[in-house]
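Annotated in Swiss-Prot:
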| type | residues | note |
| --- | --- | --- |
| DOMAIN | 153-229 | domain 'Cache' |
| DOMAIN | 304-356 | domain 'HAMP' |
| DOMAIN | 375-611 | domain 'Methyl-accepting transducer' |
| MUTAGEN | Gln595 to Asp | Wild-type production of methanol |
Amino acid sequence: MKTFINWLKKPSISKKLIVSFIAILIIPILILEFSSYRSASGKLDQEIMGNAKNSVDTFNTTVTNDLGEKAKAVTFFSESLKRSAFKGKSNQEEIKAKFSQYVSINQGVARIYGGADNGTYVQAPKEKLPEGYDPRQRPWYQDAMKAGGEIVVTDPYVAASDGSMVITIAQELKDGSGVVAMDITIDKLLEQMKQIKVGKEGYAFIATKNKTYVAHKNHKAGEKLSGDWVAKMYANDSGELQYTLNNEDKKMTYTTNELTGWKIAGTMYMDEIKDASKSVLTTGMIVLIASIVAGGILILFIVRSITKPLKRLVQSSKTISRGDLTETIEIHSKDELGELGESFNEMGQSLRSLISAIQDSVNNVAASSEQLTASAGQTSKATEHITMAIEQFSNGNEEQSEKVESSSHQLNLMNEGLQQVSQTSSDITKASIQSTEIAGTGEKFVQQTVGQMNSINQSVQQAEAVVKGLEGKSKDITSILRVINGIADQTNLLALNAAIEAARAGESGRGFSVVAEEVRKLAVQSADSAKEIEKLIQEIVAEIDTSLHMFKEVNQEVQSGLVVTDNTKESFQSIFSMTNEIAGKLQTMNSTVEQLSDRSQHVSAAVSGIADVSKESSASIQDIAASAEEQLASMEEISSSATTLAQMAEELRDLTKQFKIE
């Protein structure tokens, strides 16, 4: 874990992409797995408890139908019998015959009997009674007389005659002269109750309204109910409740039989729902692992396809920023990264051409500066010779003619030197102007590159906006698929309920059961298809998110390219400024050379005047001396300017040496 954290602390685009993609891959799957597990647990709970409730309700209906028919018979006898029916032996025999006939044709009826308010008792079939038996002292008689003509159903009890579980249904005679009652065996009902399955290990039980067991898997009949859940169950006529019994969580569904007041309940262990849901969890984990493996391979491929060109682009940009203009960027993709690589290559080619032209111009300027310096030196020496000749001429008239000729010869040499200086200065000026134009062209190339980089940036932002739109639409489709999936689940549940109802209907519902099964299969297929589509949409959303991260990183790299291009632009602006400054110096030097040429002509005219007018030699010599001194000062200025020009050319050469073009 510590190694992974240290790995994350080192920032890189590949790490960011890998972490982002893995998070986008795992988080939705975990959320979907958690929600699927919760949903499956809830649906299994609803399905199992729904089946249990249906079984309990069905058994409750069976109890009502079975005992209801017997209660109607008791009501019939209570309305047809009167006080006179118990008087006289013939009347009593007639009653017994009716009772016997009903017992013989109705299974589950143990006996029918009646008692009058005078103590008379009639029963069928005939059984031996205790001596002094008085029906008026029996609970069934007393409860019925207190009920005011309503049906009375006793709690179940074990019959002393045959050990069967029976209940008694009793009702007061219509004229109030006695009570008629019927003992009914409920062993068959109890056997049906034992067949009720609630989950795998759950069971059903019956309790009386007096909170005693009628039938239970682990308790005897008549045993009192105990536990916190008892009060909750008797608080409502029907419902569901959760409770803990013997440190085990259980869930119960129950209802109340209207005729008997019994509580009919089905209970199961909560662990069954958890065990049934484990298969969903296991399947989800398998899907998660498979998705991580497949997604990881795809993520590595995508990350490498993005970061590999970016690394080459960054490395080449650093090489170019260090002055190596021979570097080329090889990106063969046709996307924005490929276009950016082509733009960098075009910029490098433009820079190489520009630097090469500048170096040629600088070499020409340096050579011309050296020639100018040499010519200025020669001219300075000639001027010194003229000055010395004038001084010698002023010392004696005898040497005047020779000095004048020597001065005339030196002036001719000086004129030739000045013409050479003028031509060299003109060449340097042209080279400087050409360098300025080339620097301006380079600056335009850089500005065009900046414009193209900005265009790429706008294209990336527009593509990012389009991808975001696709992401929103994909999420809308996912929402619709979830609705379809919910409808399919509901259809599946309805089909299961229909199959249960068809199973209860027996042979008459077999066709409906087949149709329900087909509907359930279609619902399952629809749900599976919806899940597959939802999975595909989620993969599309993940790829869209990947594209968005790619656009952001490309946008950042484009911004870095803009910074590098701006730095290059500033360098060319500096070169352009220096070439302009050199052009200004050259123009100043041209003006100085022109002035020097004019002065040289004046000196030549003065020397000619010396040859023609000897009398004015003294004044002419002074003029020549003054002109010679001015000429010497001008030559020193030219020499200084040439030196400065040579230094500036050397500095410009040093600047261009930073760039490698071959």
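Placed from the backbone N, Cα and C atoms, the Cβ positions cover glycine too.
Unsubstituted: the structure retains its original residues.
In the three-state DSSP scheme, Gln595 (mutagenesis position) falls into the helix class. Confidence annotation: the domain 'HAMP' (304-356) carries a mean pLDDT of 73 in the model. Here the domain 'Cache' (153-229) has, by DSSP, the following mix of helix, strand and coil residues: 10 helix, 31 strand, 36 coil. Helix, strand and coil content of the domain 'HAMP' (304-356), in residues and according to DSSP, is 39 helix, 1 strand, 13 coil.
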